[in-house]
Amino acid sequence: MLGILNKMFDPTKRTLNRYEKIANDIDAIRGDYENLSDDALKHKTIEFKERLEKGATTDDLLVEAFAVVREASRRVTGMFPFKVQLMGGVALHDGNIAEMKTGEGKTLTSTLPVYLNALTGKGVHVVTVNEYLASRDAEQMGKIFEFLGLTVGLNLNSMSKDEKREAYAADITYSTNNELGFDYLRDNMVLYKEQMVQRPLHFAVIDEVDSILIDEARTPLIISGQAAKSTKLYVQANAFVRTLKAEKDYTYDIKTKAVQLTEEGMTKAEKAFGIDNLFDVKHVALNHHINQALKAHVAMQKDVDYVVEDGQVVIVDSFTGRLMKGRRYSEGLHQAIEAKEGLEIQNESMTLATITFQNYFRMYEKLAGMTGTAKTEEEEFRNIYNMQVVTIPTNRPVVRDDRPDLIYRTMEGKFKAVAEDVAQRYMTGQPVLVGTVAVETSELISKLLKNKGIPHQVLNAKNHEREAQIIEEAGQKGAVTIATNMAGRGTDIKLGEGVKELGGLAVVGTERHESRRIDNQLRGRSGRQGDPGITQFYLSMEDELMRRFGAERTMAMLDRFGMDDSTPIQSKMVSRAVESSQKRVEGNNFDSRKQLLQYDDVLRQQREVIYKQRFEVIDSENLREIVENMIKSSLERAIAAYTPREELPEEWKLDGLVDLINTTYLDEGALEKSDIFGKEPDEMLELIMDRIITKYNEKEEQFGKEQMREFEKVIVLRAVDSKWMDHIDAMDQLRQGIHLRAYAQTNPLREYQMEGFAMFEHMIESIEDEVAKFVMKAEIENNLEREEVVQGQTTAHQPQEGDDNKKAKKAPVRKVVDIGRNAPCHCGSGKKYKNCCGRTE
């Protein structure tokens, strides 16, 4: 009965019926547009823009605009979107996720809503996972938009600011998710409004949306600067950790990836470093370095988590298997790995700006996405991004044969069987794609195939430059390709001549991923557009997923049956157990991402306030009123501190107040105790503010209005940037230890919100105090110019204990700020450091 009701009231079915009706309406007018000349078709863009200006909405234009793009696509590329692609386009325009199977033409589908929304002139961002796909799509699909009179931009990491600004100014901009996030952060660190590159965030269509909004949701984008620190401790901690023995000196939990010293290990450490107590406050740094060295040796594996290339430790993305060049683990883990591998240890970094993809993409007015696999994460898309997942039917039925899993007792038996299966298929000429979850697995299978004399291509983090070419050739007769973790997403595997007759592409999975979605992505490489295909997963009881969730019991059962390594089992019970393990991991990861978002929202609200005010500073012509208000707030606090309400006026420490006023706001001797004696705090405030304004006016007269306005901006920007950097670090420190509050029966999130707010208020007060002091006391130089507090560079996060996907929040970095020679001197003179206290260096 419930099943019948669900079918009757299924909202997805209703949505699809609505989309199908719109697709039929578009199809019904195709003849009108086929008869138009090229010029008449192009003129439709101008007509649509005029109608929008007169009050029409994009929804009003949808049917006609989609029909125009469809016809333009046929003329320019020779491709004519099917009805199911029109339905996918409507889903995207509605701000939803279109789940379309591999080979169903997602890229072409996106052109429909992208064109329609670009007509508003507010800009549309098409987001892809790598620069190869961004460049390819901008070139291929860009021709359609340019034919219709719209401009297309491509935003790449290597571009200058001027080139980026031009790319963002276009009607449609193709970019990677990383570049969009980093450009947003960099825009909020600029010193002049003209240096900004992005426009307000209007509409984004994300290709492979699950990869960006789910897999990478916990990845904070970080812009960091160098912090001067000694590398000696890393070397010493590394040498010590090499002497430790597993279980005896440290314990390692494979589920949570947590490593910690045992009592015996702690005693060893105290002996080795000649100290009494490793947990003494003065040994915090040593303790931290030993823990990071342990993590580097035990939890971080070479060729799985990172590779060593050209003397550098390069992080491997655990989802795509790609190298993340230029990114570094924070909290000293990267340096610990460098020490482990015997490489040159580079300086730690300090965070200047940070944002997660979750919070960046939620800033768009409208967000849409497409992928082949999103249904398993439907709840997360709905709860966090307010996006529905709409499964678009395939143009032709899927005839792929998905075989049940084959389960072996050991890894050795499993890999032998994989090599044997590949060899047999190779003999018949059937192309094979072997999917692995780690670089080392791909190299092991490659070795086994070499021994059998089977030519093959390996696609992993070490050689992803040839990725697209290898993937495109993977469907040719006799091709054998080994790929790590869905490398090659977004690139179609087209079947070569005679391959259909051999059964299509065979996909062989060597391990189940902890996410069903990634298994489905691998399956989806085969059987595109109604082609035949076959998929087979090989598992062993020693696989990480099986070990994590009770493989011991199953192993004992298999032993009782006398099962050896040459015979696999195809058991529905084991397959169900694997799937329930995956569901459990997915649930854990969803909870983890949701919790991170709640914590990150605290920093998001603060970041939005600071960035908004910072923009007002660089956009404003005159900051005089703002600066005066800052001075007044700072002065009010100073007076309140020396004239507490609970004390009698004769107990007030007026000498201290006079000293403070003269050293911070006025000149020596400008205020006497007699001036304020017997007055109420309000009267003191009025009197002192009058004198401050007089001094301010004199300063402005001396240096001229123009110079004074620029001076105010320099001071305010510098104060905001340096205090905000300190605040990010302080919030991180708070975040690290907040979970311990749960032991005191308090809600850690509530505590974090309250303390974070108090710290933010304190930061605002510090900014006001610093601005007041520098504006009133610093001297103005003739060659006045705004300067960055620290030069920034992009960096990565650090995997955290208990974080199954190795995607985690960035950890705090202790700052030791080097004063640049051209920076204002810390003594408050207003001169450059090199002309003041730094003159002797």
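Positions of Cβ are set from backbone N, Cα and C atoms, glycine also.
Now, the feature entries from Swiss-Prot:
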BINDING   Met79, Phe80, Gln85, Gly103, Glu104, Gly105, Lys106, Thr107, Asp492  ATP binding site
MUTAGEN   Lys101 to Asn  Can restore growth of E.coli secA mutants
MUTAGEN   Lys106 to Asn  Loss of activity. Cannot complement E.coli secA mutants
MUTAGEN   Gly587 to Cys  Forms position 587-750 dimers upon oxidation in vitro; when associated with C-750. Does not form position 587-587 dimers (homodimers)
MUTAGEN   Asn588 to Cys  Forms position 588-588 dimers upon oxidation in vitro (homodimers)
MUTAGEN   Arg750 to Cys  Forms position 587-750 dimers upon oxidation in vitro; when associated with C-587. Also forms position 750-750 dimers (homodimers)
BINDING   Cys825, Cys827, Cys836, Cys837  Zn(2+) binding site
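Overlay of Swiss-Prot feature records on the structure.
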| residue | record | Cβ contacts under 8 Å, 6 or more apart |
| --- | --- | --- |
| Met79 | ATP binding site | Ser73, Gly105, Leu108 |
| Gln85 | ATP binding site | Glu104, Gly105, Leu108, Thr109, Leu112, Asn395 |
| Lys101 | mutagenesis position | Gly372, Thr394, Val398, Gly524, Arg528 |
| Lys106 | mutagenesis position | Gly88, Ala98, Met100, Asp207, Met370, Thr371, Gly372 |
| Asp492 | ATP binding site | Thr102, Gly103, Ile471, Glu472, Arg528 |
| Gly587 | mutagenesis position | none |
| Arg750 | mutagenesis position | none |
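Counting other CB atoms no more than 10 Å from each candidate's CB, the recorded positions Glu104, Asn588 peak at Glu104. Site extent for ATP: among the recorded binding residues Met79, Phe80, Gln85, Gly103, Glu104, Gly105, Lys106, Thr107, Asp492, the largest C-alpha separation is 18 Å.
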